[in-house]
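Student: Among the features that Swiss-Prot reports, heme b binding site is placed at His81, Arg85, Arg281, Gly335, His338, Cys340. Under its mutagenesis entries, Swiss-Prot includes Ser276 to Ile with the note: Affects the regioselectivity of substrate hydroxylation. Produces mainly 17alpha-hydroxyprogesterone with progesterone as substrate. Among the mutagenesis results in Swiss-Prot, Ser276 to Asn has the note: Affects the regioselectivity of substrate hydroxylation. Displays higher activity and selectivity for the formation of 1alpha-hydroxy-11-deoxycorticosterone with 11-deoxycorticosterone as substrate. Produces mainly 1alpha-hydroxyprogesterone with progesterone as substrate. The residue drawn here is the original one.
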Amino acid sequence: MDFPLANLFFVPSEDATAFGRRLRAAAQQAPIVFDTAFGMPILLRKSHITTAYRDTATFSTRMFQAGILNGGLAAMQGDEHARMRRVYNMFFLPRAVSQYEERFVRPISEQVVDRLAGKPRVDLLEDFAMELPRRVIGELFGFPAEKLHETDERVRAMLRGLVRMHDPAAVAESQRAYGETLGLITEVVERESRDTSDTLLGEILRTLKAEHMDTIEASRQIVLSLILGGYETTSWLVANTIHALLAHPDTLARVRQDPSLLPAAIEEGMRWCPSSFGVLRMVERDVRLDDQALSAGTVVCLAGIAGNYDETAYPSPEVYDIDRKPLPAANVFGGGAHFCVGAPLARMEARVGLQALLARFPGLRAVPEERPSFMYGAKDSVAHGPDKLPVLLH
């Protein structure tokens, strides 16, 4: 393999569109590049990525079997994955998501917004975009409130080890954080198994029992998988959508006046300023994609978000336009058999939280002299987003 070298990810910019435009520019030069900072080949061409999503025998997630996700949904293949995926899907059916909205997300959103009231100025990244998913995860799984912030840091450490698997220090830190988090997960699972509640964790235990899979290990793996996906995905989705709206006051005014536009604002936000870098796959056999050769055993990144700035799909892609028809494809959730199972919850959480925020603070606006900087790896995460979101509330 001899691909052009690139540095696509760890590049800060005050322009929220720089990441997407940089990936698109790279895709126009070569279908596959080797990112020197990321340490792996990056697939940029849509046809190659579609092939990789569909051909799970050639492009697998088997590399996760060697780490903290071993035994979890992300590491499973074939029939085993299909069976467990069916179990996971039960937790995110429309009826279930609607119940989470009314019982957890809506009241928590109001509580988080209440805590902002009376402050003339806040950082919506820390005080809202991070706080909302943190609180929701805590309630859904019954985590003690005093454990939420340290769990947040451990989740980031675990994710860094999963994504930067070529970095021994990141992997070691991930394993340490995993051991600490596993103790907390075991504690809440054992407590819930003695007295099953109406939380998501209670629903998980009841479902596993009905499927004759009710073991502590199965429960722990599901909780771990959902925590790893639930924190970062939603936090950065919310943060990037907030920035998109603040940067476009006319659109912000429209959405505030008509909250039914929020789903479009969120979907376009995921295109305009994507939080995800892509997804990882392991090449199981020597394969050629057109004239590009990939060797068995290579871990690659499928950067589907390179298509977010494809002018043929999205005219004037640098423009944040919530009236695009059809709505942009949400590449941040991956694709194929391993498409993010919690996407309905993340979308709902963003919609409900943003609606509460905009309704409470009609004077919400950015602090003009403090522009956030955007980068993949913001705040030591594995996401693309801002380092801050300073706003005036009134």
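Including glycine, each Cβ sits where the backbone N, Cα and C put it.
None of the noted substitutions appears here; every position holds its original residue.
Mind running through what each feature is packed against?
Tutor: Neighbours of Gly335 (heme b binding site), defined as other CB atoms within 10 A of its CB across all chains, total 18. Secondary structure from DSSP puts Gly335 (heme b binding site) in coil.
DSSP assigns Ser276 (mutagenesis position) to coil in the three-state reduction, placing it in neither a helix nor a strand.
Take the CB of Ser276 (mutagenesis position) and look out to 10 A: across all protein chains shown you find 23 other CB atoms.
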Student: Using only the residues recorded as binding heme b (His81, Arg85, Arg281, Gly335, His338, Cys340), report the maximum Cα-Cα distance in Å, whole number please.
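Tutor: With His81, Arg85, Arg281, Gly335, His338, Cys340 as the binding residues for heme b, the largest Cα distance is 18 Å.
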Student: Tell me the Cβ neighbour count for His81 (heme b binding site), meaning other Cβ atoms within 10 Å of its Cβ, over all protein chains shown.
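Tutor: Step by step: centre on the Cβ of His81 (heme b binding site), count other Cβ atoms within 10 Å, giving 18.
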Student: Reported as an integer number of Å, what is the Cα distance between Ser276 (mutagenesis position) and Gly335 (heme b binding site)?
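Tutor: Here the two Cα atoms are 12 Å apart.
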Student: Can you see whether DSSP assigns Arg85 (heme b binding site) to helix, strand or coil?
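Tutor: In the DSSP reduction, Arg85 (heme b binding site) maps to helix.
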